[in-house]
Amino acid sequence: MAANAFVRARIDEDLKNQAADVLAGMGLTISDLVRITLTKVAREKALPFDLREPNQLTIQSIKNSEAGVDVHKAKDADDLFDKLGI
């Protein structure tokens, strides 16, 4: 695909410099990041990252789930409801 269009955005200069430094450490430029991000958005029809910040309860629940803490396994919904007593 030919790169023949330009994208411009106004951002804080300090933010731009900080991001450019981080990306340079990864071997990328800001243009590379924009190209990668827009390609993923076009292909997946969604943002390639989550804009929401989980609260502490959600973070702890995810950690517990990944560790297998308080995880209930069931063959179907009725079995799960029976195990949970509902």
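Cβ atoms are placed via backbone N, Cα and C, with glycine included.
Original residues only: the substitutions mentioned are not part of this model.
According to Swiss-Prot, the mutagenesis experiment Arg8 to Ala carries the annotation: Does not bind to dinJ promoter; when associated with A-16. DSSP assigns Arg8 (mutagenesis position) to coil in the three-state reduction, placing it in neither a helix nor a strand. Cβ environment of Arg8 (mutagenesis position): no same-chain residue six or more positions apart lies under 8 Å away.
One mutagenesis experiment catalogued in Swiss-Prot, Lys16 to Ala, is accompanied by this note: Does not bind to dinJ promoter; when associated with A-8. Lys16 (mutagenesis position) falls within a helical segment according to DSSP. Its Cβ taken as reference, Lys16 (mutagenesis position) is surrounded by 13 other Cβ atoms within 10 Å in the chains shown.
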